[in-house]
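> Handing you a structure now.
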Amino acid sequence: MVLGKPQTDPTLEWFLSHCHIHKYPSKSTLIHQGEKAETLYYIVKGSVAVLIKDEEGKEMILSYLNQGDFIGELGLFEEGQERSAWVRAKTACEVAEISYKKFRQLIQVNPDILMRLSAQMARRLQVTSEKVGNLAFLDVTGRIAQTLLNLAKQPDAMTHPDGMQIKITRQEIGQIVGCSRETVGRILKMLEDQNLISAHGKTIVVYGTR
């Protein structure tokens, strides 16, 4: 083994060789809610936001997905499904795309791909259960604090001498926890006063999270 040489993943490379690779700029839309679901996506590079909108166009962020995550898997298991959410590029992204029909053919050859997808779905169900619990049992301060801790574990969080540094707007935090931007601002100030975080514009340092 050559030192410093990254390890390859033969199964992943084989899967990607059957996909079409597309690049999306930051803030562009990959999936529109309501459109027919026919394609499975896999994030090669970058991160995306999964969100829903109400009739007035108000957005709520359901989750962030990152490199190595599948997108749009629900339609794989039931024909004629429509997309249940919007997916928007959080950063510039490189995404592999494959039709459900072709993916079903691939898993007949190599079931490991389906096992990877199933494992991700199980983890997401666990995260969703935790989020529902937070909505039911935590007040808005607790939900914001939990959100900051979760974001500090994301791949795009940066190490900082005092903890982990994240970049997110107050509006985006409000879209995750379900409150106004003004409420987020007040709670961030309170968390700062308690010496739990520092917040300057979009940059937030969550102390003690390294």
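Any Cβ shown, glycine's included, is placed from N, Cα and C.
Per Swiss-Prot, the feature 3',5'-cyclic AMP 1 binding site maps to GLY57, LYS58, GLU59, MET60, ILE61, LEU62, SER63, GLY72, GLU73, LEU74, ARG83, SER84, THR128, SER129. Per Swiss-Prot, the feature 3',5'-cyclic AMP 2 binding site maps to ALA136, PHE137, GLN171, GLU172, ILE173, GLY174, GLN175, ILE176, VAL177, GLY178, CYS179, SER180, ARG181; the stated evidence is experimental evidence. Under the heading domain 'HTH crp-type', Swiss-Prot lists 138-210, citing sequence analysis as support. Record note (Swiss-Prot), mutagenesis HIS20 to Ala, Leu or Tyr: Decreased transcription activation at class II promoters, decreased interaction with RNAP, binds DNA. The unchanged residue is displayed. In Swiss-Prot, a mutagenesis experiment is listed as LEU51 to Met, annotated with the note Prevents SpfP from blocking galactose operon induction by CRP. Looking at Swiss-Prot, the entry for mutagenesis of SER84 to Arg says: Prevents SpfP from blocking galactose operon induction by CRP. Under its mutagenesis entries, Swiss-Prot includes ILE113 to Leu with the note: In strain CA8404; a CAP* phenotype, insensitive to catabolite repression; when associated with I-128 and T-145. For the mutagenesis experiment ASP139 to Leu, the note given by Swiss-Prot reads: Some stabilization of an inactive (apo-) form. Decreased affinity for DNA, normal subunit association. One mutagenesis experiment catalogued in Swiss-Prot, ARG181 to Leu, is accompanied by this note: Suppresses DNA-binding. Under its mutagenesis entries, Swiss-Prot includes ARG181 to Lys with the note: Suppresses DNA-binding. Here the residue is the original one, but Swiss-Prot notes a mutagenesis experiment at this spot, ARG186 to Leu: Marginally reduced DNA-binding.
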> Between 0 and 100, where does the mean pLDDT of the domain 'HTH crp-type' (138-210) sit?
93
> How big is the gap, in Å, between the Cα of ARG186 (mutagenesis position) and that of CYS179 (3',5'-cyclic AMP 2 binding site), rounded to a whole number?
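It is 11 Å, counting Cα to Cα.
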> If we check Cα distances from GLN175 (3',5'-cyclic AMP 2 binding site), which of the recorded positions GLU59, ILE113, ASP139 wins as closest?
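For GLN175 (3',5'-cyclic AMP 2 binding site), the closest Cα among GLU59, ILE113, ASP139 is found at GLU59.
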> In the domain 'HTH crp-type' (138-210), how many residues does DSSP put in helix, strand and coil?
33 helix, 17 strand, 23 coil
> Measuring Cα to Cα, how many angstrom lie between ILE173 (3',5'-cyclic AMP 2 binding site) and ARG181 (mutagenesis position)?
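Spelling it out, the Cα of ILE173 (3',5'-cyclic AMP 2 binding site) and the Cα of ARG181 (mutagenesis position) are 8 Å apart.
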> What are the sequence-distant neighbours of LEU51 (mutagenesis position), meaning same chain, six or more residues apart, C-beta distance under 8 angstroms?
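Listed in sequence order, they are GLU59, MET60, ILE61, LEU62, ALA85, TRP86, VAL87, ARG88, GLN175.
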> Could you tell me which of these recorded positions, GLU59, GLU73, ASP139, has the greatest number of Cβ atoms within 10 Å of its own Cβ?
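Top count of Cβ atoms within 10 Å goes to GLU73.
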> Which of HIS20, ARG83, ARG181, ARG186 (the recorded positions) has the most other Cβ atoms within 10 Å?
ARG83
> Using DSSP and three states only, what is GLY57 (3',5'-cyclic AMP 1 binding site)?
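SS state of GLY57 (3',5'-cyclic AMP 1 binding site) = coil.
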